[in-house]
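Visitor: Can you keep this structure in mind? I'll have questions shortly.
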Amino acid sequence: MRLLAGWLCLSLASVWLARRMWTLRSPLTRSLYVNMTSGPGGPAAAAGGRKENHQWYVCNREKLCESLQAVFVQSYLDQGTQIFLNNSIEKSGWLFIQLYHSFVSSVFSLFMSRTSINGLLGRGSMFVFSPDQFQRLLKINPDWKTHRLLDLGAGDGEVTKIMSPHFEEIYATELSETMIWQLQKKKYRVLGINEWQNTGFQYDVISCLNLLDRCDQPLTLLKDIRSVLEPTRGRVILALVLPFHPYVENVGGKWEKPSEILEIKGQNWEEQVNSLPEVFRKAGFVIEAFTRLPYLCEGDMYNDYYVLDDAVFVLKPV
């Protein structure tokens, strides 16, 4: 019995020691990894990946038009965001898992999109807002609840999970079969891309998060959202990466320009935000509130996490 207990303790200690050694956080593994990847063709830092965290939320209000200045909500790095960052940093240090993911991605990219590969591996989760940031934007309290949420292009459902406590029924759409599998595991009702507009009922909140720049007909999508949104109390929460670079991902990871082009003008974040009220007006919406947030993605063996600049809007129908 003592021998068995001793063997068990030794095994657990060995596993713990191996994890400590073979993590990208340990000096030994960092050194080995740098030696393996240094030289021409080594990994480059992700665009924006090393920005100071406070810069993610900075907006020059003086560059906003007067109507937008009145509805801007200042956001900050909060606990929910920091938890995501900490978890992402930890995951990026799991050397063997990251090597496995890299190998699978290289092989499967020949016939699968990057999104589908991420869904298969259960990696690459996105983060748009924390529960507190979501509540502040919609001006709701933690106990607020309404009937139906529709999350368009929901991915693996991790962002849906942040919104879900406020809704009795949760619907989602997604093109990727592996992401649909992830959504179904979370017990969300997945609707087809041509089904959500024809259910016969309306939605109280529709989220369209970082989808307009990755769909073929963004203006048509906005108009379809307007047609199924509850007309009085219904709201849309919409996130858009700025500067705006619209492309559609096809199988094999190929990118093509969309058939519909949104008229978004300007060179920087504030200038492009100023052109969006007219874009939304054409689809039947006005901006009720908006903020600047980082659009975060879990990292890999090259970077702890990836980040883009998001403008997140609450739209109401007119």
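Note: Cβ is positioned from N, Cα and C throughout, glycine not excepted.
Every residue here is the original one, so none of the noted swaps is modelled.
According to Swiss-Prot, the protein carries these features:
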BINDING   Glu174, Asn210, Tyr295  S-adenosyl-L-homocysteine binding site
MUTAGEN   Thr115 to Ala  Decreased binding to S-adenosyl-L-homocysteine and substrate proteins
MUTAGEN   Asn118 to Ala  Decreased binding to S-adenosyl-L-homocysteine and substrate proteins
MUTAGEN   Arg123 to Ala  Abolished binding to substrate proteins
MUTAGEN   Asp151 to Ala  Abolished binding to S-adenosyl-L-homocysteine
MUTAGEN   Asp156 to Ala  Abolished binding to S-adenosyl-L-homocysteine
MUTAGEN   Thr173 to Ala  Decreased binding to S-adenosyl-L-homocysteine
MUTAGEN   Glu174 to Ala  Abolished protein-L-histidine N-pros-methyltransferase activity
MUTAGEN   Asn210 to Asp  Abolished binding to S-adenosyl-L-homocysteine
MUTAGEN   Asp213 to Ala  Abolished binding to substrate proteins
MUTAGEN   Arg214 to Ala  Decreased binding to SLC39A5 substrate
MUTAGEN   Arg214 to Asp  Abolished binding to S-adenosyl-L-homocysteine and substrate proteins
MUTAGEN   Val241 to Gly  Reduced binding to substrate proteins
MUTAGEN   Glu249 to Ala  Abolished binding to substrate proteins
MUTAGEN   Cys297 to Ala  Reduced binding to substrate proteins
Visitor: Taking Glu174, Asn210, Tyr295 as the record's S-adenosyl-L-homocysteine-binding set, what's the max Cα pairwise distance in Å, rounded to a whole number?
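Guide: The two farthest binding residues have Cα atoms 19 Å apart.
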Visitor: Nearest by CA distance to Val241 (mutagenesis position): which of the mutagenesis positions is it, out of Asp156, Asn210, Arg214, Glu249, Cys297?
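Guide: When the Cα distances are compared, Asn210 comes out closest.
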Visitor: Any idea which of the mutagenesis positions Asp151, Asp156, Glu174, Asp213, Glu249 has the thinnest Cβ neighbourhood at 10 Å?
Guide: Glu249
Visitor: When you rank Asp151, Asn210, Asp213, Glu249 by Cα distance to Tyr295 (S-adenosyl-L-homocysteine binding site), which of the mutagenesis positions ends up on top as the closest?
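Guide: The smallest Cα gap between Tyr295 (S-adenosyl-L-homocysteine binding site) and any of the mutagenesis positions is with Asn210.
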Visitor: What whole-number Å value do you get for the CA-CA distance of Cys297 (mutagenesis position) and Asp151 (mutagenesis position)?
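Guide: Just about 18 Å between their Cα atoms.
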Visitor: Relative to the Cβ of Asn210 (mutagenesis position), which residues of the same chain, six or more apart in sequence, are found under 8 Å away?
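Guide: Residues satisfying the criterion: Met126, Val128, Gly153, Ala239, Leu240, Val241, Tyr295, Asp310.
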Visitor: Based on DSSP, name the secondary structure state of Arg214 (mutagenesis position): helix, strand or coil.
Guide: helix
Visitor: Around Val241 (mutagenesis position), how many other C-beta atoms are within 10 angstroms of its C-beta?
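Guide: A count of 17.
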Visitor: For Glu174 (mutagenesis position), which of the listed mutagenesis positions (Asp151, Asp156, Asp213, Arg214, Glu249) have their CA atom within 10 A of its CA?
Guide: Asp151, Asp156
Visitor: Can you tell me which mutagenesis positions out of Asp151, Asp156, Thr173, Glu249 are within 10 A of Arg214 (mutagenesis position) by Cα, answering none if there aren't any?
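Guide: Final answer, ordered: Glu249.
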Visitor: Mutagenesis positions Asp151, Asp213, Glu249: which have a Cα within 10 Å of Thr173 (mutagenesis position)?
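Guide: Asp151, listed in sequence order.
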Visitor: To the nearest whole angstrom, state the Cα distance for the pair Asp151 (mutagenesis position) and Asp213 (mutagenesis position).
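Guide: Approximately 16 Å lies between the Cα of Asp151 (mutagenesis position) and that of Asp213 (mutagenesis position).
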